[in-house]
Amino acid sequence: MDRKRTKLELLFAFIINATAIYIALAIYDCVFRGKDFLSMHTFCFSALMSAICYFVGDNYYSISDKIKRRSYENSDSK
């Protein structure tokens, strides 16, 4: 239940998030704003957003694991 994710899993999740955000932003820039498809601004912003998702997701999973552990311990003590 409280399985630690390996560094390799976290790295792949970060790369997948950054790629998905980058593709979405690049399509938006190209279609709606008429900018270059492979701009550095889009790449940097997608890396930033992926980092935010990475840290928020890590905190979310650690908090949810603590809640599950407490509820499991409380049910055992009754």
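From the backbone N, Cα and C atoms, a Cβ is placed for every residue, glycine too.
Listed in Swiss-Prot is the natural variant A47 to I, annotated as follows: In strain: 910-L8, 910-16, 976-L5, 976-L14, 1054-S11 and PCOLVCA7V. Secondary structure at A47 (variant position), taken from DSSP and collapsed to helix, strand or coil, is helix.
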If I restrict to non-local contacts, at least six residues apart, and a C-beta distance under 8 angstroms, what lies near A47 (variant position) in its own chain?
A18, Y22
